[in-house]
Amino acid sequence: MGRSLKKGPFCDEHLMKKIEKLNETGQKQVIKTWSRRSTIFPQFVGHTIAVYDGRRHVPVYITEDMVGHKLGEFAPTATFRGHAGDDKKTKR
């Protein structure tokens, strides 16, 4: 279920300030953040944001296609190792 349209998109204030500061100076550097819940805005395009996945910061390069999505969508938290079970090939 999505967010109400009357509320608008959400982005943490500290992250938005960092992006605006980099846009003013024209610098490109990696921004570390724990804010997986923040929506990607058009101002973010071209920046690399290191999103925390619970273990480490995953670098995510922001493109135009990502606008409107959440940062957490691009940094998976769990790695699927496969289902546990009998390995029938090794028993033969």
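Any Cβ shown, glycine's included, is placed from N, Cα and C.
Don't expect the noted substitutions in this model, because it carries the original residues.
For Glu13 (variant position), no same-chain residue lying six or more positions away in sequence has a CB closer than 8 A to its CB. Quoted from Swiss-Prot, the note on natural variant Glu13 to Gly is: In strain: 10.
The note that Swiss-Prot attaches to the natural variant Leu15 to Ile is: In strain: 10. According to DSSP, Leu15 (variant position) is assigned to a helical segment.
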